[in-house]
Amino acid sequence: MFPTGWRPKLSESIAASRMLWQPMAAVAVVQIGLLWFSPPVWGQDMVSPPPPIADEPLTVNTGIYLIECYSLDDKAETFKVNAFLSLSWKDRRLAFDPVRSGVRVKTYEPEAIWIPEIRFVNVENARDADVVDISVSPDGTVQYLERFSARVLSPLDFRRYPFDSQTLHIYLIVRSVDTRNIVLAVDLEKVGKNDDVFLTGWDIESFTAVVKPANFALEDRLESKLDYQLRISRQYFSYIPNIILPMLFILFISWTAFWSTSYEANVTLVVSTLIAHIAFNILVETNLPKTPYMTYTGAIIFMIYLFYFVAVIEVTVQHYLKVESQPARAASITRASRIAFPVVFLLANIILAFLFFGF
């Protein structure tokens, strides 16, 4: 039934398999035991934060150096930034003797040591970061440098548009179980910007950092927070000849009706200039920021509409008085309108400037 000599060959194969697998099983048991009882090799996600020195919190000094800032979107209230992020802190576990080591500075990979978990609060999605350098001094001071790019969300205030100034914020926090463990500080020597940093249509005034004294709760954990502020002001000169002056010229043309005696001509003039103003306003509206509050430009546009409304009433009253055989009274109202409209318009603009700019 079976080939001759089959049973002895099967027995020999089983014996050979036992001789092969028994040593391998023993090695596996030893390796599992070493992994179970040996201390872990700490990496960035495994090393616990260094303990406070002399019952003081661990201070992480931060700095952001702007390389470029671009694509400021008024409607989305976002901007893009390309910059360096520098961190420094002391970890005594990394201290070494430069004489014995033969080096004055040691370099590490990000996975080899503990690194504070710095997060950008108002960044859309996650920042794109490339670690440039991680170096450690003999006393354990760690210098961390990365280059990053991000799209940042920052609320804008358009109340004074187009004469507005804005503060663009970049918020940093550090994750910590207890605020006594890790706090953020500003390294002023590492805060700055390139001289050629610019934003189209804006003047960059300053770039500073502010430490927020009050921590806030996030996911039942307290955070330490920094606020990097980029102060900018809008280049408003182009808005004057392109938006403001055309609206004023159209309005002033309608006032020539106060020097005409023809009712039909006056009505045609006022209504046609009103239509021109509406058409121009629709064209300008596409470039104006959409806000739930009144802006300075919006207030001027609304005020101009009011003057058109009053001008139509004046022309109608003037014609009514003439029909009712009161030409003298109609003429006096017309003469008064020639002075009253410009004066009231000037006073209204002064009031608006005071309300929006606090002069």
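The backbone N, Cα and C atoms fix where each Cβ goes, and this holds for glycine too.
Among the sequence features in Swiss-Prot, the mutagenesis site ILE244 to Tyr is noted as follows: Marked gain of function, with a ten-fold shift of the proton dose-response curve towards lower concentrations. Around the Cβ of ILE244 (mutagenesis position), a 10 Å sphere holds 16 further Cβ atoms from the protein chains shown.
Following the DSSP three-state reduction, the secondary structure of GLU264 (mutagenesis position) is helix. The local packing around GLU264 (mutagenesis position), expressed as other Cβ atoms within 10 Å of its Cβ over all shown chains, amounts to 9. GLU264 to Gln or Asp appears in Swiss-Prot as a published mutagenesis result, with the remark: Decreases binding affinity of TBA.
The mutagenesis experiment GLU264 to Ala is recorded by Swiss-Prot, whose note states: Decreases cation selectivity. Decreases the binding affinity of TEA and TBA. Nearly abolishes block by Cd(2+).
One entry in Swiss-Prot concerns the mutagenesis experiment THR268 to Ala. Its note says: Increases the binding affinity of TBA. Weakens block by Cd(2+). Long-range Cβ contacts of THR268 (mutagenesis position) within its own chain (separation 6+, distance under 8 Å) are none.
Listed in Swiss-Prot is the mutagenesis experiment SER272 to Ala, annotated as follows: Increases the binding affinity of TBA. Around the Cβ of SER272 (mutagenesis position), the number of neighbouring Cβ atoms within 10 Å comes to 13.
Following the DSSP three-state reduction, the secondary structure of VAL284 (mutagenesis position) is helix. For the published mutagenesis VAL284 to Met, Swiss-Prot gives the following note: Displays an increased sensitivity to propofol but not to desflurane.
Long-range Cβ contacts of THR297 (mutagenesis position) within its own chain (separation 6+, distance under 8 Å): TYR161, PRO162, ILE243, ILE244, LEU288. Experimental mutagenesis is annotated in Swiss-Prot for THR297 to Ala, with the remark: Marked gain of function, with a ten-fold shift of the proton dose-response curve towards lower concentrations. Also shows slower apparent rate constants for activation and deactivation. Displays an increased sensitivity to propofol but a decreased sensitivity to desflurane.
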Helix, strand or coil by DSSP: which one applies to THR297 (mutagenesis position)?
helix
Taking the Cβ of VAL284 (mutagenesis position) as reference, which residues of that chain separated by at least 6 in sequence fall under 8 Å from it?
ILE243
